[in-house]
Amino acid sequence: MALLRGVFVVAAKRTPFGAYGGLLKDFTATDLSEFAAKAALSAGKVSPETVDSVIMGNVLQSSSDAIYLARHVGLRVGIPKETPALTINRLCGSGFQSIVNGCQEICVKEAEVVLCGGTESMSQAPYCVRNVRFGTKLGSDIKLEDSLWVSLTDQHVQLPMAMTAENLAVKHKISREECDKYALQSQQRWKAANDAGYFNDEMAPIEVKTKKGKQTMQVDEHARPQTTLEQLQKLPPVFKKDGTVTAGNASGVADGAGAVIIASEDAVKKHNFTPLARIVGYFVSGCDPSIMGIGPVPAISGALKKAGLSLKDMDLVEVNEAFAPQYLAVERSLDLDISKTNVNGGAIALGHPLGGSGSRITAHLVHELRRRGGKYAVGSACIGGGQGIAVIIQSTA
């Protein structure tokens with residue numbers, strides 16, 4: 001076994017994902033985490049007093065209270081003030097990383113029950129002004145910086161994230177047509193799963209205000225199930241002439257959060273929790289920043305090797321859909337079985353709120369694996385700057 005102790009998922013919930021500037025735009029990342037965490041505590045019948053640690057992933061730190069995020073989430077959901085909290089940032093892998101950190105705390109017996117999660121409000125990413133605190137003269141031309149837009153460029157290699165995906169398209173000979181067809185598949189799979197109610201077990205509905213008054217939001221807002229291939233083919237490439245990445249085949253800018261509660265085997269017995277899945281293992285790897293999207297390849301390979309398993313053992317595989325060519329490069333490199341990979345659509349359809357996606361993917365795999373009667377699943381994400389992260393779970397159903 002890859003972990004030193006048995007670690008189990010006892011609850012896994014996520015909010016619906018809101019479109020950029022959509023129904024969730026007025027909720028901070030802290031608010032969104034609170035919704036997910038409350039739902040997870042309730043679903044797992046976990047008393048806040050039993051939680052030993054709170055670990056939340058968040059990337060953009062977009063709200064004024066963001067530096068307190070994990071701490072505020074813990075206090076808001078009733079976890080005792082004596083219980084410590086930690087906010088972490090491994091970019092797009094932050095939701096997964098919260099679970100990794102939680103496993104580590106449990107394995108070294110620093111904690112028995114950990115509230116993990118990831119969250120992002122990309123709609124609330126502020127405009128900011130740099131280098132004006134000192135020496136700014138009267139009448140200076142103040143330049144506003146879009147913190148969301150600039151964050152999507154890796155300054156170390158001077159490449160926007162989309163261009164790292166274009167690099168993979170060239171390297172793996174991936175065509176624009178293949179990218180659009182994959183994007184359409186993501187939308188169609190999301191629609192089929194949503195219509196069938198496959199997201200119900202993971203979803204934590206939110207009450208939102210609209211022009212028509214208050215309503216309950218329980219469906220991902222970003223998805224465009226009516227999309228056609230013809231519409232996708234008409235969209236212009238965003239970053240490169242004759243490129244492959246368009247607004248239609250890239251992950252959606254979104255708002256949302258997820259929460260995953262993990263517990264040691266001892267805690268499961270002591271508190272009579274119902275284990276939904278076991279955390280089998282995890283792996284984090286670095287890769288070339290100019291093709292950061294290939295990160296899931298070494299991450300999945302490393303996690304499988306540590307666990308003594310193979311891709312053939314996996315009943316479900318999730319690779320976060322940052323960009324269609326990025327996903328397709330991973331699919332080709334690992335020779336993934338498309339019948340069990342991203343089976344209910346992914347971030348191209350429902351959006352990618354940076355810190356929230358790892359928690360969303362984990363929650364989905366936990367419930368989908370049980371629904372299908374499968375045994376093993378692996379979830380993964382590429383990470384800006386050139387990294388990959390993967391977590392393997394085993395159903396306990």
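Any Cβ shown, glycine's included, is placed from N, Cα and C.
Keep in mind the model shows the original residues, not the substituted ones.
Listed in Swiss-Prot for this protein:
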| type | residues | note |
| --- | --- | --- |
| ACT_SITE | CYS92 | active site, acyl-thioester intermediate |
| ACT_SITE | CYS382 | active site, proton donor/acceptor |
| BINDING | ARG224, THR227, SER251 | CoA binding site |
| MUTAGEN | CYS92 to Ser | Decreased acyl-CoA hydrolase activity; when associated with A-382 |
| MUTAGEN | CYS92 to Ala | Decreased acyl-CoA hydrolase activity |
| MUTAGEN | CYS382 to Ser | Decreased acyl-CoA hydrolase activity; when associated with S-92 |
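The number of other CB atoms found within 10 A of the CB of SER251 (CoA binding site), across every protein chain shown, is 26. If you measure from the Cα atom of THR227 (CoA binding site) to that of CYS382 (mutagenesis position), you get 26 Å. CYS382 (mutagenesis position) falls within a strand when secondary structure is assigned with DSSP. In this structure the alpha carbons, written CA, of CYS92 (mutagenesis position) and CYS382 (mutagenesis position) are 7 Å apart. Apart from ARG224, THR227, SER251, the residues listed for CoA, the same chain places the Cβ atoms of ALA183, SER186, GLN187, HIS222, ALA223, GLY248, GLY252, ILE348, ALA349 within 8 Å of the centroid of those Cβ atoms.
Cβ neighbour count for THR227 (CoA binding site): 19 (other Cβ atoms within 10 Å of its Cβ, all protein chains included). Under a cutoff of 8 A between CB atoms, and with a sequence separation of 6+ in the same chain, the neighbours of ARG224 (CoA binding site) are GLN187, ALA349. Sequence-distant neighbours of CYS382 (mutagenesis position) (same chain, 6+ residues apart, CB-CB distance under 8 A): CYS92, MET292, GLY293, ILE294, GLY295, PRO296, ASN320, ALA322, GLN326, VAL330, GLY388. Within 10 Å of the C-beta of CYS92 (mutagenesis position) we count 33 further C-beta atoms, all protein chains included.
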